[in-house]
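Here Swiss-Prot describes Cys262 to Ala as a published mutagenesis experiment; the accompanying note says: Loss of E3 ubiquitin ligase activity. One mutagenesis experiment catalogued in Swiss-Prot, Ile264 to Ala, is accompanied by this note: Strongly reduced E3 ubiquitin ligase activity. One entry in Swiss-Prot concerns the mutagenesis experiment Cys277 to Ala. Its note says: Loss of E3 ubiquitin ligase activity.
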Amino acid sequence: MAEQLSPGKAVDQVCTFLFKKPGRKGAAGRRKRPACDPEPGESGSSSDEGCTVVRPEKKRVTHNPMIQKTRDSGKQKAAYGDLSSEEEEENEPESLGVVYKSTRSAKPVGPEDMGATAVYELDTEKERDAQAIFERSQKIQEELRGKEDDKIYRGINNYQKYMKPKDTSMGNASSGMVRKGPIRAPEHLRATVRWDYQPDICKDYKETGFCGFGDSCKFLHDRSDYKHGWQIERELDEGRYGVYEDENYEVGSDDEEIPFKCFICRQSFQNPVVTKCRHYFCESCALQHFRTTPRCYVCDQQTNGVFNPAKELIAKLEKHRATGEGGASDLPEDPDEDAIPIT
């Protein structure tokens, strides 16, 4: 190795080492080109002619019962193993189809009453329930009443009773619905009715404005008036539901509370006066009553001798006098009494 080799010998004796780079393994996502094999009589350089696509044949895999997959699950195979194409066609399931035959009737399917008379079959039979036992006992007691004991055992519920119970639930329970023990359930499922007689409004708060439960009260705290369901149904039947009447929302004025006769003399007003408690009298009647007592004739409050002219009443009386007959109908007077002018 220490000797120097000649150039001709060096070429023959030198060993060359070739290092091959590994190919990329991440090219799985690349799009593969179709394999084109040129025909032997044609050159591969011709771009005008098309290329032949070689498709690999699908291998037939032997069915393995230990391997399960969702693909091709619709095919039913009779046995494990290969099947011929004819056998596969025979074993393929036919397309499912549902065919209904018309009854040529417009009636709905099912019972004619749409199940309104359906019976709850989980309860005890009518011939064996507590109601039937009670009715049989009542019938036997009626037959044995007034007879001697015949020494016949009729069951634990049918012992002869020599005294008829009265004023008790058992004595008055001819139907058996008010006695103790189980009660027979309704026969039909649609027999349950709930009446709307519970407005769920706090009665204490509605009447007094105060409730001892406070915010924890489960009823509505409202002092308004509500209509029950039966009242709404009655208005619907009479055709009055939803009809708003203006007079229900009119606020009465103070003039409507003014009387048209004096409280003391029961006659039409002459020089009307009004007290502090808003009561109207004739001037002469008020002064005459004040000589007896300083209190009001109606409410017995202290007037202190203060009588003011009733200007509102005077204006109302003049208005009704001007209307003529309308005013006479609103202010009826005695037929034998003459009209007294207002000064």
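Counting starts with 1 at the first residue shown.
Backbone N, Cα and C define each Cβ position, glycine as well.
For all the noted positions, this structure keeps the original residue and models no substitution.
Help me picture these features in the structure, burial and contacts included.
DSSP assigns Cys262 (mutagenesis position) to coil, not to a helix or a strand.
Cβ neighbours within 10 Å of Ile264 (mutagenesis position), excluding its own Cβ and spanning all shown chains: 15.
Residue density at Cys277 (mutagenesis position): 13 other Cβ atoms are found within 10 A of its Cβ, drawing on all protein chains shown.
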Rounded to the nearest angstrom, how far is the Cα of Cys262 (mutagenesis position) from the Cα of Cys277 (mutagenesis position)?
15
Does anything in the same chain, at least 6 positions from Cys262 (mutagenesis position), have a Cβ under 8 Å from its Cβ, and if so what?
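Those within reach of Cys262 (mutagenesis position), by Cβ under 8 Å and sequence separation of 6 or more, are Ser268, Phe269, Pro272, Tyr280, Phe281, Cys282, Cys285.
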